[in-house]
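Reviewing the structure listed below.
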Amino acid sequence: MKGSRIELGDVTPHNIKQLKRLNQVIFPVSYNDKFYKDVLEVGELAKLAYFNDIAVGAVCCRVDHSQNQKRLYIMTLGCLAPYRRLGIGTKMLNHVLNICEKDGTFDNIYLHVQISNESAIDFYRKFGFEIIETKKNYYKRIEPADAHVLQKNLKVPSGQNADVQKTDN
């Protein structure tokens, strides 16, 4: 598809219904109104993906402070089936990875993936994510209900925390 354009755009109150519709089609789970209200607050951590000006996918993340770490949680990252394998998911994930890299304070990025979603697991593994645990009955009303937790550890940029050693002079 030479000449096709993939662009990321902001999620706004004017296009939140597009995001809602995409998520209904892409994911086997439904998201409540609080999810969409929160998405409007995260700025660059939520993006719609456009293929030749058509909204075909989205990524939605949040900052999560847990386990004494600053973590980025990918709540959703998905693309309509006819537009998969065109680099759209890669563009969305790279956007998120770049935010974490520029910020420099994230310990890791993580997400949940249904255990049967092999293509998603393979996709994230290409970017250095690893399965760190499996949660039984994570999903309600879908089968299989179990989810893998995939995580990518982020290194602290060199130079940061380098001069922390105390010396007694």
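Just so it is clear, glycine is given a Cβ too, placed from its N, Cα and C backbone atoms.
So that you can see what the record holds, here are the features copied from Swiss-Prot:
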{"type": "ACT_SITE", "residues": "Y73", "note": "active site"}
{"type": "ACT_SITE", "residues": "H112", "note": "active site"}
{"type": "BINDING", "residues": "L77, G78, C79, L80, A81, P82, Y83, R84, R85, L86, G87, I88, G89, T90", "note": "acetyl-CoA binding site"}
{"type": "BINDING", "residues": "N117, E118, S119, A120, I121, D122, F123, Y124, R125, K126", "note": "CoA binding site"}
{"type": "MUTAGEN", "residues": "F27 to A", "note": "Abolishes N-alpha-acetyltransferase activity"}
{"type": "MUTAGEN", "residues": "P28 to A", "note": "Strongly decreased N-alpha-acetyltransferase activity"}
{"type": "MUTAGEN", "residues": "V29 to A", "note": "Strongly decreased N-alpha-acetyltransferase activity"}
{"type": "MUTAGEN", "residues": "Y31 to A", "note": "Abolishes N-alpha-acetyltransferase activity"}
{"type": "MUTAGEN", "residues": "F35 to A", "note": "Abolishes N-alpha-acetyltransferase activity"}
{"type": "MUTAGEN", "residues": "D53 to A", "note": "Restores the acetylation activity of the NatA complex"}
{"type": "MUTAGEN", "residues": "M75 to A", "note": "Reduces N-alpha-acetyltransferase activity"}
{"type": "MUTAGEN", "residues": "Y124 to F", "note": "Strongly decreased N-alpha-acetyltransferase activity. Impaired sister chromatid cohesion during mitosis"}
{"type": "MUTAGEN", "residues": "K140 to A", "note": "Decreased acetylation; when associated with 34-A-A-37"}
{"type": "MUTAGEN", "residues": "I142 to A", "note": "Reduces N-alpha-acetyltransferase activity"}
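Taking each of the recorded positions F27, Y73, F123, Y124 in turn and counting other Cβ atoms within 10 Å of its Cβ gives the largest count for Y124. Fewest Cβ neighbours within 10 Å among the recorded positions P28, G87, G89: this applies to P28.
Under the three-state DSSP scheme, H112 (active site) falls in the strand class.
Close to the recorded CoA site, the chain also has V113: residues not among N117, E118, S119, A120, I121, D122, F123, Y124, R125, K126 whose Cβ is within 8 Å of the site's Cβ mean position.
Of all the recorded positions in the list Y31, Y73, S119, Y124, I142, the shortest Cα-Cα distance to Y83 (acetyl-CoA binding site) is found for S119.
Each of the binding-site residues L77, A81 was scored by the number of other CB atoms within 10 A of its CB, and the lowest score belongs to A81.
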